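Visitor: Sharing the record's features from Swiss-Prot:
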DOMAIN    97-236  domain 'Guanylate cyclase'
MUTAGEN   Phe100 to Ala  Loss of phage T5 resistance, wild-type cCMP production
BINDING   Phe100  ribonucleoside 5'-triphosphate binding site
MUTAGEN   Asp102 to Ala  Loss of phage T5 resistance, no cCMP production
BINDING   Asp102, Asp146  Mn(2+) 1 binding site
BINDING   Asp102, Ile103, Asp146  Mn(2+) 2 binding site
MUTAGEN   Arg142 to Ala  Loss of phage T5 resistance, no cCMP production
MUTAGEN   Met144 to Ala  Loss of phage T5 resistance, wild-type cCMP production
MUTAGEN   Asp146 to Ala  Loss of phage T5 resistance, no cCMP production
MUTAGEN   Asp230 to Ala  Wild-type cCMP production
MUTAGEN   Gln237 to Ala  Wild-type cCMP production
Amino acid sequence: MSFKDVTAKNFKGLKNVSLKKSMAMEGHTLVGTEARLGDAFELCESFSTSPSNIIEYEYQEEIRPFFQKAGLNKHSIGTHPELTGLGVGMIYNQYTVTMFVDIRKSSRLSLLLPLEQVYVVKNRILQACIDIVRALDGYPHRLMGDALMAFFGRSDVSKEDAIADAINAASTLRLILMDYIFPSLNEDIGEQIDLGVRIGLDYGAEDEVVWGNFGLGSFCEVTALGLPVDMTAKLQQLADKNTAMLGQGILDYIDFPEEYTKPKVKSGEELKYIIPNITNKEGQPINRRIRLLNMARYQELLPFKLNDKKMASAILYPNQFNFECFVIEDNKEVLYNSVSRFLPKKRRLTFKLSIYPGPGIGDLKIIFCKRNHGQEAKDDLSEDYSISIEDNKLIRVKNADNLSLLRKDGCYVLTVPEETLFRGLHTMEVIVRGNHETLFYRNIIGVYIK
């Protein structure tokens, strides 16, 4: 199933909502207060292709295999699963990655639809956001109107992997909302609603984050406290429409490459620090850095099918080539899906381009573009390997002594050996052209290294 199919099952026909009266609910007298609901209404959604409720876990079932995550994340909204036993007055230091997601211009729905339909549409969007966050091992914490707060990370997950999960969740949210859900709603409602999404992300270490049980008596909530957590809502507010704002905690901890970010520009000037730029106890501004995630560039790194991440339309033969990365673990070749997790240093990698012969696939010109980023890479930042294949024979053109071409199971496999050396995010891109420089295929794999 594709993202398009899942969205069609869950969002087509949202405009067709009828009402029927439900049984009146009896009121209950509380201390000093009388509560009575009277006549409630049950929404009966008449969908052309889906049942009355979103098919829970369908986005998860589509997304998780691409990130090599087993099973489903069935955690309910609320307390982080490791902290359910935290009593009132207790605190606990635990790192976390905090996410705030806000759906922009959703208030306009109230001007276009009856409120009953507005409820259904907004609820469906939030349900999808919850499932996408859970697909990347996030823990939805709280709903606030048309916004969602979530946490990533736990004691048995590395900090690096939690950050990668959060960034991947932000990029996947943007992809599915902007390219699938919002267009489906526009078509169904018959209006260009101009919905958008803004996301804030930041990481806080153990000494920066305290979890506590806040509240009184039965009115309690276990949540996180600390500057990185508190600032994430402000990051979301500063994010441009349809992108995510990354906080200093993420930028610094994994040495996230500037090439995959953009500056925040306000009134023609770059905004380098989160605003308001609060001061510390010495009265000095904290100057907490911010950068926008470059969604267009990072989206290309997601391990989804080319059609799903909107790359197939620019290439001629998306289905006659396949680009993969393998890591050697315990003397075995293990598939590593792009940006799916952080790898240790000193691991051998093999990039493989499979070429499936077919009509139109003749002689080829192939370039592998390696790009390292970050402080550890320093001068070792980029290298290109160029080869051509003529009459099914490999011709090495540039820096290609280590490349090899094998015939296997009816296809040709071109291999490029590499190694994990530098901390951060690094990429290998392949570009395949035919005669007259026609673009046959292009794909890119991101490798996170601890």
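Positions of Cβ are set from backbone N, Cα and C atoms, glycine also.
Although substitutions are noted, the structure shown does not include any of them.
Distances, neighbours, how buried they are, the whole picture for these features please.
Guide: The DSSP secondary structure for Phe100 (mutagenesis position) is strand.
Phe100 (mutagenesis position) counts 26 other C-beta atoms within 10 Å of its own C-beta, drawing on all protein chains shown.
Residues within less than 8 Å, Cβ to Cβ, of Asp102 (mutagenesis position) and separated from it by at least 6 positions along the same chain comprise Asp146, Ala147, Val197, Arg198, Ile199, Gln236, Gln237.
Counting every protein chain shown, the Cβ of Asp146 (mutagenesis position) has 19 other Cβ atoms within 10 Å.
For Ile103 (Mn(2+) 2 binding site), other Cβ atoms within 10 Å of its Cβ number 21.
Just so you know, the Cβ of Arg142 (mutagenesis position) picks up 14 other Cβ atoms within 10 Å once every protein chain is counted.
Around Met144 (mutagenesis position), a 10 Å sphere centred on its CB holds 10 further CB atoms from the protein chains shown. Under DSSP, Met144 (mutagenesis position) is assigned to a strand (E or B) in the three-state scheme.
Mapped onto three states, the DSSP output places Asp230 (mutagenesis position) in helix. Sequence-distant neighbours of Asp230 (mutagenesis position) (same chain, six or more apart, CB under 8 Å from its CB) are absent.
Cβ-based neighbour count (10 Å, all protein chains) for Gln237 (mutagenesis position) stands at 14.
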Visitor: Given the Mn(2+) 2 site residues Asp102, Ile103, Asp146, which other residues of that chain have a Cβ within 8 Å of the mean position of their Cβ atoms, reported in sequence order?
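Guide: Those within range, site residues removed, are Val101, Arg104, Ser106, Ile125, Gly145, Ala147, Leu148, Val197, Arg198.
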